[in-house]
Amino acid sequence: MSRSNRQKEYKCGDLVFAKMKGYPHWPARIDEMPEAAVKSTANKYQVFFFGTHETAFLGPKDLFPYEESKEKFGKPNKRKGFSEGLWEIENNPTVKASGYQSSQKKSCAAEPEVEPEAHEGDGDKKGSAEGSSDEEGKLVIDEPAKEKNEKGTLKRRAGDVLEDSPKRPKESGDHEEEDKEIAALEGERPLPVEVEKNSTPSEPDSGQGPPAEEEEGEEEAAKEEAEAQGVRDHESL
C-alpha cells in the first residue's frame, strides 16, 4: 500500500518507467499537466517519453519509479528510441520537445490500442483500393476489346469502300463519254437553226419581195395588151 500511495504522489519532474500497450517499459518523466486537461484526465499524469519525445496521459498503475525499476526495465532494447531514452534520462533529464511534436505525439501515444483499428481501416482502404484497381483493370481489359471490334468494323467498311470505288470511276467515265457525245450533238444541231433564223429576217432586206410583185404586174400588163390587140384585130375584121 505504501508503494501505491507513493506512486499516486508523483510530482512534476519525477523520473519513471511508463508502460503502454504495445511498448516496453519506457524511460519517462512526469510532466506538467495542462489545466484544461485536469478534469478530463483525473488521476492521470502527463508523461514525457525520453528518446521519442512523445507525451501521453497514464494512471499510477502504469508508472514505476525509475531508480527502483532501473535494473529491471533498464536493459537494452532494439526498439527505436529506447537506447536514446536511457541516455537522456541519465544525462539530460530536463530535455523538452517542441509544442508541435508534443501535441501531435500526445494523441498518438495516448491511444495506442486504436492503432490496430486504424491499420484495419487502412486495410479496408487498401482492399477497396485493390477492388477499385481490379475494376479498373476489367474496364481496361474491356476497352481494348471494344476498340478491336470497332477497328474490325472500320476495316470492313474501308474494304467495302475500296471494292466499290473502282466500279464507280468506270460508271462515271461512261457517263462522261455519253455526256460528251450528247453535248457534241447538241452543239452541232443549233448551228443550222441559227443560220435559218438569221436567214429569215434577211429575206425582206434583200429586196426579193418587190421584184416578184413587179413580175406579176408585168404579166397583168402583158395580158391586158394582148386582150387590147385582140379587140383591135376583131374590130378591123
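Glycine is no exception: its Cβ is also placed from the backbone N, Cα and C atoms.
The number of other CB atoms found within 10 A of the CB of CYS12 (mutagenesis position), across every protein chain shown, is 11. One entry in Swiss-Prot concerns the mutagenesis experiment CYS12 to Ala. Its note says: Abolishes disulfide bond formation.
Feature annotation from Swiss-Prot assigns domain 'PWWP' to 12-69; the stated evidence is sequence analysis. Within the domain 'PWWP' (12-69), the DSSP-based counts of helix, strand and coil residues read 10 helix, 22 strand, 26 coil.
The heparin binding site feature in Swiss-Prot is assigned to LYS19, LYS21, LYS72, LYS75, ARG79, LYS80. In this structure, LYS72 (heparin binding site) is part of a helix by DSSP.
Record note (Swiss-Prot) on the mutagenesis of SER98 to Ala: Does not affect secretion.
Here the residue is the original one, but Swiss-Prot notes a mutagenesis experiment at this spot, CYS108 to Ala: Abolishes disulfide bond formation.
Listed in Swiss-Prot is the mutagenesis experiment SER128 to Ala, annotated as follows: Does not affect secretion.
In Swiss-Prot, a mutagenesis experiment is listed as SER132 to Ala, annotated with the note Does not affect secretion.
In Swiss-Prot, a published mutagenesis experiment is listed as SER165 to Ala, annotated Abolishes secretion.
Looking only at other Cβ atoms within 10 Å, the busiest spot among the binding-site residues LYS19, LYS72, LYS75, ARG79 turns out to be LYS19. LYS80 (heparin binding site) is surrounded by 9 other CB atoms, counting those within 10 A of its CB over all protein chains shown.
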